[in-house]
Amino acid sequence: MFLEIPRWLLALIILYLSIPLVVYYVIPYLFYGNKSTKKRIIIFVLGDVGHSPRICYHAISFSKLGWQVELCGYVEDTLPKIISSDPNITVHHMSNLKRKGGGTSVIFMVKKVLFQVLSIFKLLWELRGSDYILVQNPPSIPILPIAVLYKLTGCKLIIDWHNLAYSILQLKFKGNFYHPLVLISYMVEMIFSKFADYNLTVTEAMRKYLIQSFHLNPKRCAVLYDRPASQFQPLAGDISRQKALTTKAFIKNYIRDDFDTEKGDKIIVTSTSFTPDEDIGILLGALKIYENSYVKFDSSLPKILCFITGKGPLKEKYMKQVEEYDWKRCQIEFVWLSAEDYPKLLQLCDYGVSLHTSSSGLDLPMKILDMFGSGLPVIAMNYPVLDELVQHNVNGLKFVDRRELHESLIFAMKDADLYQKLKKNVTQEAENRWQSNWERTMRDLKLIH
């Protein structure tokens, strides 16, 4: 009997009978996966999770609202305990392709992007069914196009703009905007950002740029200023700084016998990724001029202990420069600290130094907010958008070259009244913390209620 039925009719019957199977099982499996009863967000950073503080703050803030957070990125160091111990946050470790000599940098970049594409697709397939995906930009390639494609599952896209990826690449190619790789990066950011449901920026200047240059919807763009998280606090008044310096395991080995903060010796700190947009040479040059001032003009200048935290491609170069110089009044230490010890170090310092200049001229260094939260006035390299954060002689000092930095260091080291004024203003500034600022911005975007 079945043999007499036309093939087209048999196919139609099979198709008709398979509709419930497709609708109730296949489509939910493909697009929703293990859909959670909680609101669920994927947070993606193509960087080290433990040293991506703003991304970690996002994860913690969503978790506090009861959301299920899927935090994706490289885990190259110990995760902050507040992340690893949070039952609402699941960390997904991505493998990172490391360069092992041989081959040109362009070939390696292509291999790395292809490796990232496969890794991201695999991970997003496992996490399908999420309500939102938040990606950090930069980098934009390959995560931004993939995140836009992921919207087909019904997921809404949030881009957290830390900077412009093409501007960082442009810096690498000596400012050449028309280099093919720079143009590709620019087009990827401009085109795919239009598909975002929400855009968060770190400055008002960046928000205006995205609206005017990328023609993004103003209603979908909001400024979420970096603010210090709760772990960044000034040193409690009942704790002796000198005692802490000589007893805390993470720092005591750097404190020489003749160094005494109670006798006026000072500690400064800078955090850096040792990239071209942060010239550590300016700080080293200023400290050399300080040394010269001590020898030739003012023997009353206090000792300076300078901590340089972080790691990156130019670190070895600067370490060698420090080793080759005969320091008499300054001691410079390169350190790499855990997420728990870094706030403790800031508590013990007098001033923070920021050498960030911004490849785009539109972002702000988060390290300054960490320093403010710890009660540190900041001596910062000046560029136009910095006015959104640092006001000269109010909550910090500004400079444009090593000589101005040297002059700022002299004022900072010797003028106790200036220090007290700056510290008071910084303490007031730091009262506005991340969580309250985050919730206010998210409500304005109607992301939360």
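Using N, Cα and C of the backbone, Cβ positions are placed for all residues, glycine too.
Since the structure is predicted, the reported quantities are computational estimates derived from the model, not experimental observations.
Quoted from Swiss-Prot, the note on mutagenesis experiment E278 to K is: Abolishes enzymatic activity. Its Cβ placed at the centre, E278 (mutagenesis position) has 24 other Cβ atoms within 10 Å.
Quoted from Swiss-Prot, the note attached to the mutagenesis of G310 to D states: Abolishes enzymatic activity. Long-range Cβ proximity for G310 (mutagenesis position), meaning a same-chain Cβ under 8 A and a gap of 6 or more residues, is found for S271, T272, S273, F274, W336.
In the three-state DSSP assignment, the secondary structure recorded for H356 (mutagenesis position) is strand. For the mutagenesis result H356 to Q, the note given in Swiss-Prot is Abolishes enzymatic activity.
D363 to A appears in Swiss-Prot as a published mutagenesis result, with the remark: No effect on enzymatic activity. Within its own chain, D363 (mutagenesis position) has H162, N163, V202, T203, M206, V385 as residues 6 or more apart in sequence whose C-beta sits under 8 angstroms from its own. Annotation note: D363 (mutagenesis position) sits in a coil segment as assigned by DSSP.
Note on D370 (mutagenesis position): other Cβ atoms within 10 Å of its Cβ, all shown chains, come to 24. Experimental mutagenesis at this site is recorded by Swiss-Prot as D370 to A, annotated: No effect on enzymatic activity.
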Checklist outcome for this item: If you count the other CB atoms within 10 A of the CB of H356 (mutagenesis position), including all protein chains displayed, you should get 23
Next on the checklist: Please report the three-state DSSP label of G310 (mutagenesis position).
Outcome noted: coil
Checklist entry - If you measure E278 (mutagenesis position) to H356 (mutagenesis position) at Cα, how many Å is it? => result 5
